[in-house]
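The structure that follows is given in the form of structure tokens.
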Amino acid sequence: MTNIRKTHPLLKIVNSSFVDLPAPSSLSSWWNFGSLLGVCLAVQILTGLFLAMHYTSDTATAFNSVTHICRDVNYGWVLRYLHANGASMFFICLYLHVGRGLYYGSYTYSETWNIGILLLFAVMATAFMGYVLPWGQMSFWGATVITNLLSAIPYIGTDLVQWIWGGFSVDKATLTRFFAFHFLFPFIVAALVMVHLLFLHETGSNNPTGIPSDSDMIPFHPYYTIKDILGFLIMLTALSALVLFSPDLLGDPDNYMPANPLNTPPHIKPEWYFLFAYAILRSIPNKLGGVLALVLSILILAIVPMLHTSKQRSMMFRPLSQCLFWFLVAILFTLTWIGGQPVEYPYIIIGQMASVLYFLTILVFMPLVSIMENYLLKW
């Protein structure tokens, strides 16, 4: 008799995706981050659902409702800090996942890669709207500054900002709609994840060598399920340690002050995972130029497949490209640090230099070095 997992209409889909899926035998731990992102999304949806049961999206009560969750709701503080630090874990896994794709040339699967970029934008939008909900000082001013950037769009900018705000400033209408969208977006993200996996399973996974692995495949279960479970345990242990020992490590102390439109914080900054893009935005003195640079800092990923000039797919056997890749990582760390510093000398000039190097490395240095490596292959 045929196994039910191979005949049942629903189980058949699960089976072909997670059990009998042929996977390359050489996948390293860098391939764990996709499944870790799935766990992060599940944790965020679950904790978010329970938080939404106690949260009120009204400017008069939002801040107090978060305080109420932490003080009066059973294990409310665990829910709140799991959700806040879960977002940080989400972005750590996201950036490592994208970095792995860049390093091993996974971007040559253009459909999967482009859906991934859409996912990145959707998760960033979700996180931004979520940061506004506690209605602390940094929530309010972060929302004001970031939404106000849209006013740089010629002709329709000002109308667009007022349309998003639902008035002439960030107020009750803004908070209510941000809560509605913050609740909705994770489910859109979950749907996009399905499409992401659909396209991935059309082509099969890449592997560290970048060489087709059709001749050397193993079943996903039990080999990679066990490996993924180990990843889950490590990540959930790290998240638990962060939540239980230093829950405010990655947060901003200003957000423990209720939102006050009459008092601007000394330094408005977003959460740490947006600081690199924020530094690029601030490094350009022109408002429209800054907004374009901000969007392009992420959108540049979409043209990476077109800039692939190497004869080899992966960077595994390309030492010069490896050096440039780690140089790019160092630039991103520098930008993240600069984004958290005040706008003054020498931080301004360091941010500008790092921003220029970020775009130059991706657009010019990497394609040129790849061409050079092609010539070295002929020696």
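Numbering starts at 1 and runs along the chain as it is shown here.
Glycine is treated like the rest: Cβ placed from N, Cα and C.
The noted changes are left out; the structure has the residues it started with.
Quick paste from Swiss-Prot:
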BINDING   H83, H182  heme b b562 binding site
BINDING   H97, H196  heme b b566 binding site
BINDING   H201  ubiquinone binding site
VARIANT   V14 to I  In strain: Isolate FMNH 128675 and Isolate FMNH 128718
VARIANT   A23 to T  In strain: Isolate FMNH 128713, Isolate TK 4728, Isolate TK 86578 and Isolate TK 86579
VARIANT   S110 to L  In strain: Isolate TK 4728
VARIANT   V132 to D  In strain: Isolate TK 15194
VARIANT   V132 to I  In strain: Isolate MVZ 185566
VARIANT   I156 to N  In strain: Isolate TK 15194
VARIANT   S215 to P  In strain: Isolate TK 41573, Isolate TK 86578, Isolate USNM578997, Isolate USNM579009 and Isolate USNM579010
VARIANT   L249 to I  In strain: Isolate TK 41573
VARIANT   I303 to V  In strain: Isolate TK 15194, Isolate TK 22602, Isolate TK 22631, Isolate TK 25071, Isolate TK 56869, Isolate USNM578997, Isolate USNM579009 and Isolate USNM579010
VARIANT   I331 to F  In strain: Isolate FMNH 128676
VARIANT   I338 to V  In strain: Isolate FMNH 128718
VARIANT   V356 to I  In strain: Isolate TK 15154, Isolate TK 15194, Isolate TK 17544, Isolate TK 25071 and Isolate TK 25212
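Please situate the listed features within the shown structure.
Reduced to three states, the DSSP call for H182 (heme b b562 binding site) is helix.
Sequence-distant contacts (6 or more apart, same chain, Cβ under 8 Å) of H196 (heme b b566 binding site) comprise T112, I115, G116, L119.
Long-range C-beta contacts of H201 (ubiquinone binding site), restricted to its own chain and to partners at least six residues apart, with a cutoff below 8 Å, comprise S16, S17, L21.
In the three-state DSSP classification, V14 (variant position) falls within a helix.
A23 (variant position) counts 18 other C-beta atoms within 10 Å of its own C-beta, drawing on all protein chains shown.
Non-local contacts of S110 (variant position) by the CB criterion (under 8 A, 6+ apart in sequence, same chain) comprise P305.
When secondary structure is read from DSSP and collapsed to three states, V132 (variant position) falls in the helix class.
Residue density at V132 (variant position): 24 other Cβ atoms are found within 10 A of its Cβ, drawing on all protein chains shown.
When secondary structure is read from DSSP and collapsed to three states, I156 (variant position) falls in the coil class.
Around the Cβ of S215 (variant position), the same chain contributes no residue under 8 angstroms that is 6 or more positions distant in sequence.
A 10 Å cutoff on Cβ-Cβ distances gives L249 (variant position) a total of 10 other Cβ atoms nearby, all chains included.
Taking a C-beta cut-off of under 8 Å and a sequence gap of six or more, I303 (variant position) has no contacts in its own chain.
Its Cβ placed at the centre, I331 (variant position) has 21 other Cβ atoms within 10 Å.
Long-range Cβ contacts of I338 (variant position) within its own chain (separation 6+, distance under 8 Å): L275, A279, S283, Y347, I350, G351, A354.
Within 10 Å of the C-beta atom of V356 (variant position) sit 13 other C-beta atoms, taking all shown protein chains into account.
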Considering only the recorded positions V14, H97, L249, V356, which residue has the minimal Cα-Cα separation from H83 (heme b b562 binding site)?
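Closest recorded candidate to H83 (heme b b562 binding site) by Cα: L249.
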What are the sequence-distant neighbours of V14 (variant position), meaning same chain, six or more residues apart, C-beta distance under 8 angstroms?
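R5 - these are the non-local Cβ neighbours of V14 (variant position), listed in sequence order.
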Nearest to H182 (heme b b562 binding site) by Cα, among A23, H97, V132, I156, L249 (recorded positions)?
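Going through A23, H97, V132, I156, L249 one by one, the Cα closest to that of H182 (heme b b562 binding site) is V132.
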Could you round the CA separation between V356 (variant position) and I331 (variant position) to a whole angstrom and send it over?
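Rounded to a whole number, the Cα-Cα distance is 10 Å.
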Counting across all protein chains present, how many other Cβ atoms fall within 10 Å of the Cβ of H182 (heme b b562 binding site)?
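21, counting other Cβ atoms within 10 Å of H182 (heme b b562 binding site).
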Calculate the distance in Å between the alpha carbons (Cα) of I331 (variant position) and L249 (variant position), and round it to a whole number.
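Here the two Cα atoms lie 23 Å apart.
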